[in-house]
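K.L.:
One structure follows; several queries about it will come next.
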Amino acid sequence: MGSLGEEVQVIIVGLGIVGLAAAIECREKGHSVHAFEKSNILKSIGDCIGLQSNATRIIKRWGDGAVHEALRPWIVSSKEIRIHNSSGRLIIRQDLSEVCEQPNYLLPRSELIRVMYEHALKIGVEISLGVEVCEPSEDEEGASVVALTRDGERQIVRGDFIICSDGVHSKMRKAIMPQPVEPRPSGYAAFRALVDTETLKGDPEASWVFEGVEENDRFDVFFLSGAQIALQSCNKGKVFSWFCIHQDTRNLLDVWTSPADPNEMLDLIKVWPIGQRLWSVIRHTQPQKFINYPLLNHKPLDHWVSSHGRLILIGDAAHPLSPAAGQGASQGIEDANVLATSLSLAGRQRVSLALHVAERIRYARASAVQLISHRVNEGWRNQDWDAYEPNEQNIASLPLETWIYGHDSQAYTEQEFEMVVRAVQEGEEYHATNLPDKLRVQLGIRNVDVKEPLQNKSP
């Protein structure tokens, strides 16, 4: 990078969905962005990803609506989530009409990354693929990293600050939290994949899964004590995906790419009364796309911002979520939006302040969703689903609450910015109102650690 201009110079490390969201948000709000990804190509494995309206209202602003138009075929048309026990008996119909009042998306992860990547390039984000980043450092004036290409070239890249969006195994996190952050094994893992729709169409035993999807996509969940399967269609039945949370009997490595044998899935569900019906769909997963990865429990970190206020963690690097919440990417997109908005309101001379403001606004809310996701999973595991009656406490329902999906993070940031600035500058706590107070107490959510008043430091 050349000499620093008037724009905020943003370095992003990690270009998954959240890193791309940060790149787009920062660039569309007038900042200069250089993003790095160690892979040569942007790719994603696994199944589909859902984005609720707390994220899609952010995406709808990108490119004056152009990104939303590209994603329009993937707007969720499901009217309900149907929850069943292992015999296939319908336990609960969870209405989605309020959740889907604003557009929600459900689409293959790879398709979302493609659309976001193309838009990022179009608006002028500088993207370096196949480049590993190391040695992050900061001072009161800015931050830098060392970029290592596959050809062995070593280059120091300097900017105003660094967004660390390099995932749950973040290497950048050490620069912010020197002590290692060790997740706790949950004892569970997840199979997940896309189904080969073309072969699925030709299987008469699987014809049931296409019923009604041209009008309303399917979202079915099946429970057995100790396991859970979700089966979804999107784009009016053009794509089917599934995932299964199950006991981890292999002590899997904590990576997304642990290979799996489809027969493991068959062994798991063949004892279910509904097992053969589900297998008629799942067997159409291509073996090379069949993955199995462990689910780990992560405590909220103490903080996300570095000592000089020039590095910030976002997304899974800051607050990994269990799949139960369906909010992993959506919360990361909120991070990106709040950070970019805070930068625009603060200006280049107050970059460190902007990072602390974004952390204060997001910390309690993201921590609450993180803890809820773990608690919901634990509740599911301890329930006797075959004995479950619909009039019991509705523990089967997914956490689809208005305070989560109805939130407008940009409007909230613009409204609260000056109040948070005062709290940061005076070294006081900021009590965020973007989560319910009652829930904050129930979950034991605290505010982010209060540091030395920022006004006593250099900008």
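Glycine is treated like the rest: Cβ placed from N, Cα and C.
Copied straight from Swiss-Prot:
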BINDING   VAL18, GLU37, ASP47, GLY50, ARG109, VAL133, ASP316  FAD binding site
MUTAGEN   ASP47 to Ala or Asn  Leads to complete loss of activity
MUTAGEN   GLN52 to Glu  Reduces the catalytic activity toward both paraherquamides K and L
MUTAGEN   ARG192 to Ala or Lys  Abrogates the catalytic activity toward paraherquamide L, while paraherquamide K still exhibits about 5-10% conversion
ACT_SITE  ARG192  active site
MUTAGEN   PHE219 to Ala  Reduces the catalytic activity toward both paraherquamides K and L
MUTAGEN   GLN232 to Ala or Glu  Abrogates the catalytic activity toward paraherquamide L, while paraherquamide K still exhibits about 2% conversion
ACT_SITE  GLN232  active site
MUTAGEN   SER241 to Ala  Reduces the catalytic activity toward both paraherquamides K and L
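Describe the structural context of each listed feature in the structure shown, including burial, neighbouring residues and relevant distances.
P.N.:
Neighbours of VAL133 (FAD binding site), defined as other CB atoms within 10 A of its CB across all chains, total 23.
According to DSSP, ASP47 (mutagenesis position) is assigned to coil rather than to any helix or strand. Summarising the environment of ASP47 (mutagenesis position), the number of other Cβ atoms within 10 Å of its Cβ, over all protein chains shown, is 25.
DSSP classifies ARG192 (mutagenesis position) as strand under the three-state reduction. For ARG192 (mutagenesis position), other Cβ atoms within 10 Å of its Cβ number 24.
Close to PHE219 (mutagenesis position) in the fold, though at least 6 residues off in sequence, lie SER78, GLU80, ILE81, ARG82, LEU96, ALA230, LEU231, GLN232, SER233, each with a CB less than 8 Å from its CB.
Residue density at GLN232 (mutagenesis position): 21 other Cβ atoms are found within 10 A of its Cβ, drawing on all protein chains shown.
Listed in sequence order, ASP47, CYS48, PRO108, ARG192, ALA193, LEU194, VAL195, LEU231, GLN232, CYS234 are the same-chain residues six or more apart from SER241 (mutagenesis position) with CB atoms under 8 A from its CB. Secondary structure at SER241 (mutagenesis position), taken from DSSP and collapsed to helix, strand or coil, is strand.
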K.L.:
If I restrict to non-local contacts, at least six residues apart, and a C-beta distance under 8 angstroms, what lies near VAL18 (FAD binding site) in its own chain?
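P.N.:
The list for VAL18 (FAD binding site) reads SER165, ILE314, GLY315, ASP316, ALA329, GLY332, ILE333, ASP335, ALA336, given in order along the sequence.
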K.L.:
Grab the FAD binding residues from the record (VAL18, GLU37, ASP47, GLY50, ARG109, VAL133, ASP316) and give me their largest CA-CA distance in Å.
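P.N.:
With VAL18, GLU37, ASP47, GLY50, ARG109, VAL133, ASP316 as the binding residues for FAD, the largest Cα distance is 29 Å.
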K.L.:
Relative to the Cβ of GLY50 (FAD binding site), which residues of the same chain, six or more apart in sequence, are found under 8 Å away?
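P.N.:
Same-chain residues close to GLY50 (FAD binding site) (Cβ under 8 Å, separated by 6 or more) are VAL76, ASN104, TYR105, LEU106, GLY326.
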K.L.:
Using DSSP and three states only, what is ASP316 (FAD binding site)?
P.N.:
helix
K.L.:
Please report the three-state DSSP label of GLN52 (mutagenesis position).
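P.N.:
DSSP call for GLN52 (mutagenesis position): coil, neither helix nor strand.
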K.L.:
If I take the Cα of GLN52 (mutagenesis position) as reference, which of the binding-site residues GLU37, ARG109, VAL133 has the closest Cα?
P.N.:
ARG109
